[in-house]
Amino acid sequence: MGKKSSKLKQDTIDRLTTDTYFTEKEIRQWHKGFLKDCPNGLLTEQGFIKIYKQFFPQGDPSKFASLVFRVFDENNDGSIEFEEFIRALSVTSKGNLDEKLQWAFRLYDVDNDGYITREEMYNIVDAIYQMVGQQPQSEDENTPQKRVDKIFDQMDKNHDGKLTLEEFREGSKADPRIVQALSLGGG
């Protein structure tokens, strides 16, 4: 991606209109806003956390924002270029349920081994609880560990202590509240 330019090239726009759910006009608008917030064309992890803090002032979104940042940063170079940003935004804001669940699975599967372990699930659920601050939950979900236990009871069909993409997808579709919780962090 080399040197960052403030002008969006037509081939980049064409690629993004093909690869995302955004129109050329929307892409140009998002690019303008992106450059306003990130004049050098790169969004750092600290900048990303700062954005989340604006939306979740009552909690601490730092941990969750860092985890989401990792999924946005497709090439793992420590910053988010506009193309990475718009592709992730397309899925999280306009994608269909399967695309959103695939994206969420990548978020939860921190080590990218194709499974979500209890520890990985706990990591995300704990980050979400920190982000939203204290909100009343039912007795069986009032701690991150209880929430993880409940999710695994529902989703881990073969009881091997880890979730495959298929188990995650089916379990999420069977429980609309899980999908609602996912959209909390998905954008």
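Each Cβ is built from the backbone N, Cα and C atoms, and glycine gets one as well.
Every residue here is the original one, so none of the noted swaps is modelled.
In Swiss-Prot this protein carries:
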- ASP73, ASN75, ASP77, SER79, GLU84: Ca(2+) 1 binding site (BINDING)
- 24-59: domain 'EF-hand 1' (DOMAIN)
- 96-131: domain 'EF-hand 3' (DOMAIN)
- 143-178: domain 'EF-hand 4' (DOMAIN)
- LYS94 to Arg: Gain of interaction with ric8a which is as effective as interaction of Frq2 with ric8a (MUTAGEN)
- SER138 to Thr: Gain of interaction with ric8a which is as effective as interaction of Frq2 with ric8a (MUTAGEN)
- GLY161 to Asp: Gain of interaction with ric8a which is less effective than interaction of Frq2 with ric8a (MUTAGEN)
- ILE178 to Met: In RNA edited version (VARIANT)
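Taking the centroid of the Cβ atoms of ASP73, ASN75, ASP77, SER79, GLU84 as the Ca(2+) 1 site, the other same-chain residues with Cβ within 8 Å of it are PHE72, GLU74, ASN76, GLY78, ILE80, GLU81. Model confidence over the domain 'EF-hand 4' (143-178) stands at 90, taken as the mean pLDDT rounded to a whole number.
If you look at the domain 'EF-hand 1' (24-59), the same-chain residues 6 or more away from its ends with a CB under 8 A from one of its CBs are 4-6, 8, 13, 16-17, 65-66, 68-69, 72, 78-82, 85-86, 89, 130-133. Helix, strand and coil content of the domain 'EF-hand 3' (96-131), in residues and according to DSSP, is 26 helix, 2 strand, 8 coil.
DSSP labels the residues of the domain 'EF-hand 1' (24-59) in these numbers: 25 helix, 3 strand, 8 coil. For the domain 'EF-hand 4' (143-178), same-chain residues at least 6 beyond its ends with a Cβ under 8 Å from one of its own Cβ atoms are 97-98, 101-102, 104-105, 108, 114-118, 121-122, 125-126, 129, 137.
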